[in-house]
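Taken verbatim from Swiss-Prot:
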- LYS51 to Leu: No gain of activity against hNav1.7/SCN9A (MUTAGEN)
- GLY54 to Trp: Low gain of inhibition activity against hNav1.7/SCN9A (IC(50)=2.7 uM), and gain of binding to anionic POPG liposome. Important gain of inhibition activity (IC(50)=440 nM), and gain of binding to anionic POPG liposome; when associated with S-71 (MUTAGEN)
- ASN71 to Ser: Low gain of inhibition activity against hNav1.7/SCN9A (IC(50)=4.0 uM) and no change in binding to anionic POPG liposome. Important gain of inhibition activity (IC(50)=440 nM), and gain of binding to anionic POPG liposome; when associated with W-54 (MUTAGEN)
- VAL79 to Trp: No gain of activity against hNav1.7/SCN9A (MUTAGEN)
Amino acid sequence: MKASMFLALAGLVLLFVVCYASESEEKEFPRELISKIFAVDDFKGEERECKGFGKSCVPGKNECCSGYACNSRDKWCKVLLGK
């Protein structure tokens, strides 16, 4: 009887600890999200890598990687053939 009471009490304490931990993580989530948004803004000024096969592009801007060309009709990088 004593063992089952102790086990039930330990289970309730464990449940309380898990709920408290998950609730504190939820409170920090908006702060983490905002910091990640501002971290993404820091990278906007940097030069981006070239775009590979199937990535959207703007014709004439030379955004595609070497061996690919921006198709003016489909507006995505395709394999450059013949040139």
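In case you wondered, yes, glycine gets a Cβ from its N, Cα and C as well.
What you see is the original sequence, not a version with the noted changes.
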Exercise. Hey, what's the Cβ neighbour count for VAL79 (mutagenesis position) at 10 Å?
Worked result: 9
Exercise. Using Cα coordinates, what distance in whole Å links ASN71 (mutagenesis position) and GLY54 (mutagenesis position)?
Worked result: 10
Exercise. Which of the three DSSP-derived classes (helix, strand, coil) applies to LYS51 (mutagenesis position)?
Worked result: strand
